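Notes to accompany the following structure.
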Amino acid sequence: MATANSIIVLDDDDEDEAAAQPGPSHPLPNAASPGAEAPSSSEPHGARGSSSSGGKKCYKLENEKLFEEFLELCKMQTADHPEVVPFLYNRQQRAHSLFLASAEFCNILSRVLSRARSRPAKLYVYINELCTVLKAHSAKKKLNLAPAATTSNEPSGNNPPTHLSLDPTNAENTASQSPRTRGSRRQIQRLEQLLALYVAEIRRLQEKELDLSELDDPDSAYLQEARLKRKLIRLFGRLCELKDCSSLTGRVIEQRIPYRGTRYPEVNRRIERLINKPGPDTFPDYGDVLRAVEKAAARHSLGLPRQQLQLMAQDAFRDVGIRLQERRHLDLIYNFGCHLTDDYRPGVDPALSDPVLARRLRENRSLAMSRLDEVISKYAMLQDKSEEGERKKRRARLQGTSSHSADTPEASLDSGEGPSGMASQGCPSASRAETDDEDDEESDEEEEEEEEEEEEEATDSEEEEDLEQMQEGQEDDEEEDEEEEAAAGKDGDKSPMSSLQISNEKNLEPGKQISRSSGEQQNKGRIVSPSLLSEEPLAPSSIDAESNGEQPEELTLEEESPVSQLFELEIEALPLDTPSSVETDISSSRKQSEEPFTTVLENGAGMVSSTSFNGGVSPHNWGDSGPPCKKSRKEKKQTGSGPLGNSYVERQRSVHEKNGKKICTLPSPPSPLASLAPVADSSTRVDSPSHGLVTSSLCIPSPARLSQTPHSQPPRPGTCKTSVATQCDPEEIIVLSDSD
């Protein structure tokens with residue numbers, strides 16, 4: 001009897017004889033009495049006679065004893081889980097009787113029992129191992145009936161028929177196994193002979209010289225060698241199956257790659273199973289690794305977010321790819337070559353001892369390099385030619401596109417399509433056409449900007465010329481004003497306009513006088529903005545005044561108040577070259593200003609009295625003036641100094657005496673409605689050089705005749721005012737468009 005710690009030597013003959021014994025499996029209570037089992041176990045030996053000698057080992061009793069000891073150990077260690085012992089007992093009952101009486105099961109029980117006693121903390125590991133072994137050797141359901149019938153028939157005294165019925169079955173199994181073993185041996189011998197034949201043929205094909213002309217031949221030596229190697233691999237696999245051994249040869253590519261790249265063991269096991277699965281050496285892609293990570297996370301409920309799973313899969317894919325590449329590279333290095341290179345040593349070169357071989361190698365090397373240079377130069381020239389042709393085609397295509405785009409912009413604009421749309425239809429390459437169209441549009445925009453700059457420069461030059469001409473004609477205008485005022489003084493006309501002129505002259509302060517030269521310098525040095533000053537001429541009130549050649553009297557307009565900025569009326573002025581109707585009615589020889597200055601009227605606000613084209617005058621009188629308004633920033637610079645609340649725009653009225661010795665400047669006081677007169681904002685002036693913003697279609701005098709003084713005058717009687725919104729002539733034509 002072998003003990004638990006003894007080494008058991010396996011013998012195939014003993015195992016076969018032990019397997020040939022009927023050895024019915026007894027239940028656990030019967031196994032506890034070895035005295036009762038001795039007669040039953042000795043009966044088959046006595047029946048077999050000489051075939052069953054006393055020296056033959058029987059492991060059935062020993063296995064039952066070891067199993068009982070393991071169950072007792074499990075009862076003591078697994079008191080918290082009483083279901084473990086019945087589970088092990090059921091597994092042992094389901095196992096095959098031949099396996100229970102085998103030396104393999106004895107070795108397994110001895111090893112498990114010794115390890116469980118030495119390391120009780122891992123008892124469940126050993127229990128699982130034993131259960132796995134018993135499950136692998138469990139008998140089928142139809143075979144479980146025989147032990148049950150045997151146990152049920154034993155107490156009835158029918159033991160000899162039972163043994164007789166079991167002996168033929170075992171004999172048939174033994175007879176069927178023996179020819180199968182002999183047949184497998186014949187197959188193994190035949191396969192080994194075939195493998196030797198394949199190896200010899202492969203060696204012969206490897207030693208054969210391979211010509212370049214045989215590469216396209218389906219029966220070349222290289223292809224024959226490849227086919228024989230595939231057959232050799234299949235034969236080797238079949239031979240390993242017959243011999244019941246592993247087919248691993250120890251190559252690097254067959255080694256298992258352990259993976260511990262992540263902190264989750266479940267994910268590591270899944271990835272390791274993916275990269276080490278049997279079959280062809282397939283390199284997994286990122287999708288395979290990501291699916292493996294997602295399956296592991298879903299199955300084990302790791303609760304990882306999608307982004308973390310993706311990052312983990314990316315890192316794992318990089319690590320796995322590097323490991324697989326290294327393994328494949330090492331396998332190529334170790335298995336490269338054939339039997340001809342087995343005896344090669346790096347320090348042994350036959351060319352060192354054979355000069356003829358060395359010369360032949362040098363010639364072959366020079367020939368190979370020359371042929372390689374010829375091939376490279378040939379295809380380099382072809383590449384240069386193709387690139388040059390492509391360059392010419394591209395250049396011609398670009399030229400055709402540019403010419404087409406230059407011809408079609410006008411038609412495309414007329415048809416409502418942009419130049420880019422036409423170019424994209426005419427050119428096969430949309431991207432190049434769009435690039436050309438963008439260049440054309442940029443060039444057109446640059447040309448338009450240059451034209452606008454030229455127009456602005458021309459406008460500025462024309463305005464400067466107009467100012468110079470107006471300043472030159474200042475002297476003539478002043479002389480004409482003197483003559484007209486003298487004639488008006490002699491005339492006995494009692495019109496409201498004449499009375500206003502007389503009252504204005506009486507209220508003048510004689511001390512406010514300046515020299516003519518200083519007035520001219522002041523007018524020339526100051527640029528009067530049309531958006532800040534607003535004037536309207538006083539036309540003659542009767543036909544007698546027109547016949548006397550009276551010049552319309554100028555009255556000043558005060559600054560616009562903040563209340564007057566609510567509504568503004570913008571009326572386009574007449575061209576510079578067009579003479580006004582007042583000029584034609586008064587005198588054809590008299591010359592008016594060439595550029596009218598503008599202002600904006602507010603609807604309903606009182607303005608300076610203005611005689612319309614039909615000669616009607618609307619007299620209105622007001623009392624004291626209202627509070628002064630603030631000045632704009634631009635007007636502050638022009639007026640020089642003075643308090644903000646009392647400053648206003650003054651009219652310079654020059655009275656030239658007949659001897660031409662002095663000029664009298666007559667400032668006009670602010671009126672309540674004049675303070676409400678709006679001043680046109682500088683941003684409302686039109687860009688056209690020949691048009692401006694005016695309050696009415698009446699003629700406006702030259703701005704050179706305007707002046708500003710830093711002091712204010714006391715209020716005087718109100719003047720006649722009229723509004724352009726209520727006193728416009730119905731026959732007057734007012735142009736409201738900015739276009740030419």
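Using N, Cα and C of the backbone, Cβ positions are placed for all residues, glycine too.
Nope, none of those substitutions made it into this model, it's the original residues.
Sequence-distant contacts of Q206 (mutagenesis position), defined by Cβ-Cβ distance under 8 angstroms and a gap of at least six in the same chain, are E225, C338, H339, L340. In the three-state DSSP reading, Q206 (mutagenesis position) counts as helix. Listed in Swiss-Prot as a mutagenesis experiment, Q206 to L is described as follows: Impairs interaction with histones H3 and H4.
Swiss-Prot gives this note for the published mutagenesis S220 to A: Abolishes interaction with histones H3 and H4. In the three-state DSSP scheme, S220 (mutagenesis position) is classed as coil.
Sequence-distant neighbours of Y222 (mutagenesis position) (same chain, 6+ residues apart, CB-CB distance under 8 A): L205, L210, E214, L215. Under the heading of mutagenesis, Swiss-Prot lists Y222 to E and annotates it as follows: Abolishes interaction with histone H3.3.
Swiss-Prot documents Y222 to A or S as a published mutagenesis change and attaches the note Abolishes interaction with histones H3 and H4.
Among the mutagenesis entries in Swiss-Prot is E225 to L, noted as: Impairs interaction with histones H3 and H4. Other Cβ atoms within 10 Å of the Cβ of E225 (mutagenesis position), summed over all protein chains shown, number 18.
Taking all protein chains in view, 13 other C-beta atoms sit within 10 angstroms of the C-beta of K229 (mutagenesis position). As a published mutagenesis entry, K229 to A or L appears in Swiss-Prot alongside the note: Impairs interaction with histones H3 and H4.
Quoted from Swiss-Prot for the published mutagenesis R251 to A: Abolishes interaction with histones H3 and H4. Long-range Cβ neighbours of R251 (mutagenesis position) (same chain, at least 6 residues apart, Cβ-Cβ under 8 Å): D331, Y334, N335.
Swiss-Prot documents K630 to A as a published mutagenesis change and attaches the note Abolishes sumoylation; when associated with A-631.
According to Swiss-Prot, the mutagenesis experiment K631 to A carries the following note: Abolishes sumoylation; when associated with A-630.
Per Swiss-Prot, mutagenesis S668 to A is noted as: No translocation to the cytosol upon glucose deprivation.
Annotation of the published mutagenesis S671 to A in Swiss-Prot: No effect on cytosol translocation. upon glucose deprivation; the original residue is retained in the structure shown.
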Validating a neighbour-count step here. Other CB atoms within 10 A of the CB of S220 (mutagenesis position): how many?
17
